[in-house]
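Visitor: First the structure, which I've put down as structure tokens, then a few questions once you've had a look.
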Amino acid sequence: MRSSCCDMCSQEEFQAQRSQLVALLISGSLEGFESILDWLLSWDVLSREDYEGLSLPGQPLSHSARRLLDTVWNKGVWGCQKLLEAVQEAQANSHTFELYGSWDTHSLHPTRDLQSHRPAIVRRLYNHVEAMLELAREGGFLSQYECEEIRLPIFTSSQRARRLLDLAAVKANGLAAFLLQHVRELPAPLPLPYEAAECQKFISKLRTMVLTQSRFLSTYDGSENLCLEDIYTENILELQTEVGTAGALQKSPAILGLEDLFDTHGHLNRDADTILVVGEAGSGKSTLLQRLHLLWATGRSFQEFLFIFPFSCRQLQCVAKPLSLRTLLFEHCCWPDVAQDDVFQFLLDHPDRVLLTFDGLDEFKFRFTDRERHCSPIDPTSVQTLLFNLLQGNLLKNACKVLTSRPDAVSALLRKFVRTELQLKGFSEEGIQLYLRKHHREPGVADRLIQLIQATSALHGLCHLPVFSWMVSRCHRELLLQNRGFPTTSTDMYLLILQHFLLHASPPDSSPLGLGPGLLQSRLSTLLHLGHLALRGLAMSCYVFSAQQLQAAQVDSDDISLGFLVRAQSSVPGSKAPLEFLHITFQCFFAAFYLAVSADTSVASLKHLFSCGRLGSSLLGRLLPNLCIQGSRVKKGSEAALLQKAEPHNLQITAAFLAGLLSQQHRDLLAACQVSERVLLQRQARARSCLAHSLREHFHSIPPAVPGETKSMHAMPGFIWLIRSLYEMQEEQLAQEAVRRLDIGHLKLTFCRVGPAECAALAFVLQHLQRPVALQLDYNSVGDVGVEQLRPCLGVCTALYLRDNNISDRGARTLVECALRCEQLQKLALFNNKLTDACACSMAKLLAHKQNFLSLRVGNNHITAAGAEVLAQGLKSNTSLKFLGFWGNSVGDKGTQALAEVVADHQNLKWLSLVGNNIGSMGAEALALMLEKNKSLEELCLEENHICDEGVYSLAEGLKRNSTLKFLKLSNNGITYRGAEALLQALSRNSAILEVWLRGNTFSLEEIQTLSSRDARLLL
């Protein structure tokens, strides 16, 4: 970018590159931008008034950059060229600045000389501002108040130097002459601070520390250390953008690699510093950060950062004492052995070379707020205030911060301070296979596991989350030895891993073959101790446990030896390392296990798992309402009291596990845990009735349909977790009862984070609907495996909307196979996915053989002319289709000709979209011939092509002989006034046309006014 921008010579070229220049000016730190201003001021490109307007504190950097471009533009070619020179000078900041030109310490114009030599003087003052302030104050040139204003801790050393020079420019008491004389006497600037031995020593120590922490992966396993380098597998990392910002041709979210994390595209707030990575529990967020740390520490990537400071939110919340930014970085991450002040000052002066990572905001018990502002890097404050001000940019502005979290913990307020949001969606199909092959290099083992997973639909759906792939890997022997009864639900998987750990801890000669009564009874006390610890931890938002907390829960060394508790990295140097569960989901599982089997758990107290007061009107606030005993009071310290305090997203996971444990399938296991038959039946019956009742209550809250429209339901927050809980119980009769009276025509589940596992749960419940429904699952993570999981419920679907779901040709073929057997399924929307010509045969078969099919939308995929030709053959045999969407593909003229030839004779097609398909005049000519013959088409969308005037001439001729088309859309097609004139002539003979869209074509303002006045149907 730099070379292309710096080659510009005219104002027109300068203006054409404006967006690149803005990106260049804001790509570095505020220090870099202010250095550019120094050069422009020293060359008199900027007046003092210009400079002050561009240096207003608190202005977003992007705003200042645009104002600077406007200012130099108004100064002509010379100003534009000088800006580019200033950018080059500021970027070449590694050389030693020298005071240049004549230098008269007794100059008659000291203020002018200070300005002429400003870049060099700022650099020379860098390490001497404090000394210069003292000299100036003692000499009577500055007041104490003025010195304190310059010393404010929010300013860097360079900014303090600039403020001193700015003050000298307006004071008439000789300060400018004083500075000229004393700056000349200062020693030449030292090499840049990060080249100094002290900084290099700290960087080396920091790299070593980060490398030590990131080399081995022990997130899910305490019994062995796995080398991250050997087993790391890329996850699906998608860039989240605001829906609709890219118009009709908006593509699916970009899938990025880890190395793309800091790219400049997809900004939600360009002036923010924080990159947010969201993902469900077990999707691999912590491992992704660990990989980032490893790549930096080994020098293979992210070397634009000199410093990386990694933090865990679950450990930060354990810090009780007030702390400053300096304390956080040095005492809670890495301590500089020498020159602590110099190192810290460098961090403040060069925040753009610093990266801070904060893992697991969802495990931070304090909710984000912007009410308490803290801008001092040296004054102590609470840990939550420090973290929140770092994320907002009030501290270490322009330092990059990467934050991970589960989605539910991210508020709209926090998103205001997010520069880029990315979603971690777990493994792709290829990722699952690669992960298992990396874990099992023995001949044939990985192949057998992969075959087992692919043959077991429910297990396949679970494995897209890395935590489940890890479980499958750990339990591969148990899975491969089983001939039936493979895990179906999340609860099944966690019971399988429980069995694996129990068997591993048992003597070899006494180990039973499965998770039988004897195995559970032998370690029941351990499981209850772990469950009690887990439940109390959830109540206090505590995920790292001290020795005192372990003792209070009666967890001893024998319990720890089972392997579910592992050592956490100590957040306080020198203290004994605390323990944590392998993963937050294990903590939730053990809490649910405790609630299911503990003799202390009353039936009434289970209600509080689902009706935590803070959930308000959400799903969980209405779940299990009839468990409440009127007039009962919550006993302090009881399970009910503990559950009232737990975080909602952890309650959701715990609720699903509890439903699974109370299922009929696991009744014998709970009985083996010494739960009486009567108590067990009570808990199961209550859970079943309340789950069904809660879902009905959820459905009853749906407002009535608008007269003349289908009754629609948009899922409320938490609805998916209610469905998951029903699925975990695996009782068909319960699912049937839950939806028996649901009376809707459209079920909308957009942006609900629906993956393959959620698809299985939805299908399990929705297959029992009494009336057909249109199912909308846009903007989720269904994928090909999720499509497979939806099979059971497709028979009750009239329409299926799967926009932006990472579906490939394989998933499309599955859908077609089902649609051909499902009489009621009449509409498919698969735009913004990964379809290619390879699925065209299936689509053609669907059109040819399903004569009640109404709508097929496959826009924004990767279909070419070859695919369009195949699909056209299927359309030739179809008589029912009304809507065909092909926008955003690459069918070109050849594909358009094939489609047009078939559409010409179609008797029912009402709407055809070929937006953005690289269609030229030949394709337009074919469409014109189609218009002459077709008697049904009402809307033809051809925006974003290159039809131009020649193509419009053909279309105009077609319009003269057409009497049904109402809307013709030709925006952004390179059409001139001559083409519009041809359309006007056609319109004079066509009264059926209501609108012709011509926006974005090559008309002058006068031509637009003329054309609009001649026919109002032209939309310009």
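The backbone N, Cα and C atoms fix where each Cβ goes, and this holds for glycine too.
Annotations for this protein, taken from Swiss-Prot, read as follows:
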- 6-104: domain 'CARD 1' (DOMAIN)
- 106-200: domain 'CARD 2' (DOMAIN)
- Thr212 to Ala: In strain: NMRI (VARIANT)
- Thr219, Tyr232, Thr233, Gly282, Ser283, Gly284, Lys285, Ser286, Thr287, His583: ADP binding site (BINDING)
- Gln240 to Arg: In strain: NMRI (VARIANT)
- 273-600: domain 'NACHT' (DOMAIN)
- Arg314 to Gln: Mutation that mimics a human variant associated with Blau syndrome (BLAUS); knockin mice show impaired response to muramyl dipeptide (MUTAGEN)
- Leu422 to Cys: In strain: NMRI; requires 2 nucleotide substitutions (VARIANT)
- Gly485 to Val: In strain: NMRI (VARIANT)
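For the listed features, I'd like the structural context: burial, neighbours, distances.
Guide: Across the domain 'CARD 1' (6-104), the prediction's mean pLDDT works out to 76.
Secondary structure at Thr212 (variant position), taken from DSSP and collapsed to helix, strand or coil, is helix.
Taking the Cβ of Ser283 (ADP binding site) as centre and 10 Å as the limit, one finds 27 other Cβ atoms among all the protein chains shown.
According to DSSP, Gln240 (variant position) sits within a strand segment.
Following the DSSP three-state reduction, the secondary structure of Arg314 (mutagenesis position) is helix. Neighbour count (other Cβ atoms within 10 Å of the Cβ, all protein chains): 22 for Arg314 (mutagenesis position).
Following the DSSP three-state reduction, the secondary structure of Leu422 (variant position) is strand.
The Cβ of Gly485 (variant position) lies under 8 Å from the Cβ of no residue that sits 6+ residues away along the same chain.
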Visitor: Measuring Cα to Cα, how far is Thr287 (ADP binding site) from Arg314 (mutagenesis position) in Å?
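Guide: With the alpha carbons as reference points, the distance is 15 Å.
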Visitor: Going by C-alpha distance, which of the recorded positions Thr212, Gln240, Arg314, Leu422 is nearest to Ser283 (ADP binding site)?
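Guide: When the Cα distances are compared, Leu422 comes out closest.
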Visitor: With DSSP helix as H/G/I and strand as E/B, how many residues of the domain 'CARD 2' (106-200) fall in helix, strand and coil?
Guide: 64 helix, 0 strand, 31 coil
Visitor: Could you give the Cα-Cα distance between Leu422 (variant position) and Gln240 (variant position), in whole Å?
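Guide: Gln240 (variant position) has its Cα 5 Å from the Cα of Leu422 (variant position).
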Visitor: Taking Thr212, Thr233, Gln240, Thr287 as the recorded positions to compare, which has the smallest set of other Cβ atoms within 10 Å?
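Guide: It is Thr212 that, of the recorded positions Thr212, Thr233, Gln240, Thr287, has the fewest other Cβ atoms within 10 Å.
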Visitor: Tell me the Cα distance separating Thr212 (variant position) from Lys285 (ADP binding site), rounded to the nearest angstrom.
Guide: 19
Visitor: Among the recorded positions listed here (Thr212, Thr233, Gln240), which has the Cα closest to the Cα of Arg314 (mutagenesis position)?
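Guide: With Cα distances computed to Arg314 (mutagenesis position), the winner among Thr212, Thr233, Gln240 is Thr212.
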Visitor: Tell me the Cβ neighbour count for Lys285 (ADP binding site), meaning other Cβ atoms within 10 Å of its Cβ, over all protein chains shown.
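Guide: For Lys285 (ADP binding site), the count of other Cβ atoms within 10 Å is 23.
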Visitor: What three-state class does DSSP give Thr233 (ADP binding site)?
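Guide: In three-state terms, Thr233 (ADP binding site) counts as coil.
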Visitor: Within 10 Å of the Cβ of Leu422 (variant position), how many other Cβ atoms are there?
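Guide: Looking across every protein chain shown, the total is 23.
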Visitor: Could you round the CA separation between Thr233 (ADP binding site) and Thr212 (variant position) to a whole angstrom and send it over?
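Guide: About 20 Å separates the two Cα atoms.
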